[in-house]
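Everything on this sheet refers to the single structure shown next.
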Amino acid sequence: MNVSAESGAPRRAGQRHEVGLAQLPPAPPTTVAVIEGLATGTPRRVVNQSDAADRVAELFLDPGQRERIPRVYQKSRITTRRMAVDPLDAKFDVFRREPATIRDRMHLFYEHAVPLAVDVSKRALAGLPYRAAEIGLLVLATSTGFIAPGVDVAIVKELGLSPSISRVVVNFMGCAAAMNALGTATNYVRAHPAMKALVVCIELCSVNAVFADDINDVVIHSLFGDGCAALVIGASQVQEKLEPGKVVVRSSFSQLLDNTEDGIVLGVNHNGITCELSENLPGYIFSGVAPVVTEMLWDNGLQISDIDLWAIHPGGPKIIEQSVRSLGISAELAAQSWDVLARFGNMLSVSLIFVLETMVQQAESAKAISTGVAFAFGPGVTVEGMLFDIIRR
């Protein structure tokens, strides 16, 4: 006798049983997304953190604030950052005090972003056997500049990409934008396995620097740096053998955390793009990361102990510390994130790709494949990330 799954009642022979898509087992993937090329870059200007602290302190008249500022910079655990412009330079100081309008700053962003983004994109594609026509999608991610036609159009023209290329611009997704962009590119190449996608993240926080009599401005300036990263994404048949150094994107994930809207707030003021980080953000991260990651791993037949690599967004000491604490993993597993934070500061969407690059470059002969989880945080608060494998040998 046939029985209805919903009610347990007998079902007559020949009666059609409706099955929703959600009840069907997932079809095995025929293709997987692979990071085939990766390059990073920064502006040439190196800013020493202790020097920056001393110079910022001089801007404040209140003795208490002047004494507090060096401690803020020291707690950042950042040694150096790279910047397109020095926001404490005399010329930029005049530009800032006029004050510079949002229009002025966006033109400054474009001026410095284009050559850096073009250079990094060329290096990501260097040595790969692609014709320009094979790059079918360009995804540009940034939260520090918006102008159109913008950096994406400049990349298309400078690299000689097809004028019919699809373009997606991811704006104002904050530090999580690289994962959002990567997810878009992954979906594209799996749907169009003969084509490639180029993901470019460019962040120039320095062009938006503002110093008012506000400790939030000081905290923001103590953390953020400038940088660029580019990824070339292709598709591979699941049974294909991949070369060492390739990164397989097994799955992407995104979760909007409840009641955390104040955690990360990006905005636009008359004189630039603004960022506010709530004192509640570390608590949101501690309570939110483990449930999101654990569920994603469960969906992929894994658990936290199965993960070899943890690419945690190096957004600041509390971001890394609370992520580690939430997951219950060894502090040593966040070493690459701490290293990127110390050398470059928080480069928003770019930072996580720097961490991933470090992991790819570190040889590990003990295992043929290293499995990792990468994640970052955006306004919402949103946790965006991916499960990946690095092919070692």
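Just so it is clear, glycine is given a Cβ too, placed from its N, Cα and C backbone atoms.
According to Swiss-Prot, the mutagenesis experiment T144 to F carries this note: Completely abolishes the polyketide synthase activity with lauroyl-CoA and palmitoyl-CoA. According to Swiss-Prot, the mutagenesis experiment A148 to F, M or T carries this note: Cannot be recovered in the soluble form. Here Swiss-Prot describes C175 to A as a published mutagenesis experiment; the accompanying note says: Loss of polyketide synthase activity. Among the features that Swiss-Prot reports, active site, nucleophile is placed at C175. Quoted from Swiss-Prot, the note attached to the mutagenesis of C205 to A states: No significant change in polyketide synthase activity. One mutagenesis experiment catalogued in Swiss-Prot, C205 to F, is accompanied by this note: Efficiently catalyzed the synthesis of the triketide pyrone of the C6 starter unit and shows weak polyketide synthase activity with the C12 starter molecule. Summarising the annotation, Swiss-Prot assigns substrate binding site to H221. As a published mutagenesis entry, K318 to A appears in Swiss-Prot alongside the note: Unable to synthesize any polyketide products. One entry in Swiss-Prot concerns the mutagenesis experiment L348 to S. Its note says: Increase in the synthesis of the tetraketide products.
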Can you figure out which of C175, C205, H221, K318, L348 (the recorded positions) comes closest in space to T144 (mutagenesis position), comparing Cα atoms?
C205
For C175 (mutagenesis position), just give me the three-state DSSP call.
helix
Separation of alpha carbons, C205 (mutagenesis position) and A148 (mutagenesis position) (Å)
19
Within a 10 Å radius around the Cβ, which one of these mutagenesis positions has the most neighbouring Cβ atoms: A148, C175, C205, L348?
L348
Where does C205 (mutagenesis position) sit in the DSSP three-state scheme?
helix
Which chain-mates of K318 (mutagenesis position) that are at least 6 residues away have a CB under 8 A from its CB, listed by sequence?
L281, P282, I285
Cα separation, C175 (mutagenesis position) to L348 (mutagenesis position) (Å, whole number)
4
List the Cα distance (Å, whole number) between C175 (mutagenesis position) and C205 (mutagenesis position).
12
Between C205 (mutagenesis position) and H221 (substrate binding site), the C-alpha gap once rounded to whole angstrom
9
Among the recorded positions listed here, T144, H221, whose Cβ has the fewest other Cβ atoms inside 10 Å?
H221
